[in-house]
Amino acid sequence: MDIWKPEIKYLRYTNGFNVSELEDACFKFNYKFPKVGYCRVPSHAWCRNQGSFCATLTLYGKSKHYDKYFGVITGFTAFANTVEEAVNKLVFLAVDFITWRRQELNVYG
């Protein structure tokens, strides 16, 4: 089987479904505004058994000066049989990670 990953040129972006919850978390904890993309998974891809659609997001950090970004913190990919399920799963994972990371960083000051 060929290795497959979502490519930027094939992604469509959305702010529907529960993306507003993710936008709120990113704004609250000082991350770059999220761009959630989704695409159809090809039938020959190794991950097709995970679902027909893929949603993806790369999380970027922001500096305290608000004009520079730290760069990539992590990336998220979620698979499901509908676009809505994939995006909702991605938003849940990303918001959960953002709140977990905030709690862990607060432990160290």
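All residue numbers here begin at 1 and follow the chain in the order shown.
Yeah, the Cβs are placed from backbone N, Cα and C, and that goes for glycine too.
Every residue here is the original one, so none of the noted swaps is modelled.
Looking at Swiss-Prot, the entry for natural variant K5 to R says: In strain: Isolate Yoo. A natural variant is reported in Swiss-Prot for this position, S43 to I, and the note states: In strain: Isolate BCQ.7373. Under the heading of natural variants, Swiss-Prot lists A45 to V and annotates it as follows: In strain: Isolate Yoo.
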One should report the C-alpha separation between A45 (variant position) and K5 (variant position), rounded to whole angstrom, as 9
Is it possible to get the count of other C-beta atoms within 10 angstroms of the C-beta of K5 (variant position)?
9
Fewest other C-beta atoms within 10 angstroms of its own C-beta: which of the variant positions S43, A45 fits that?
S43
Spatial separation of S43 (variant position) from K5 (variant position) - C-alpha basis, Å:
13
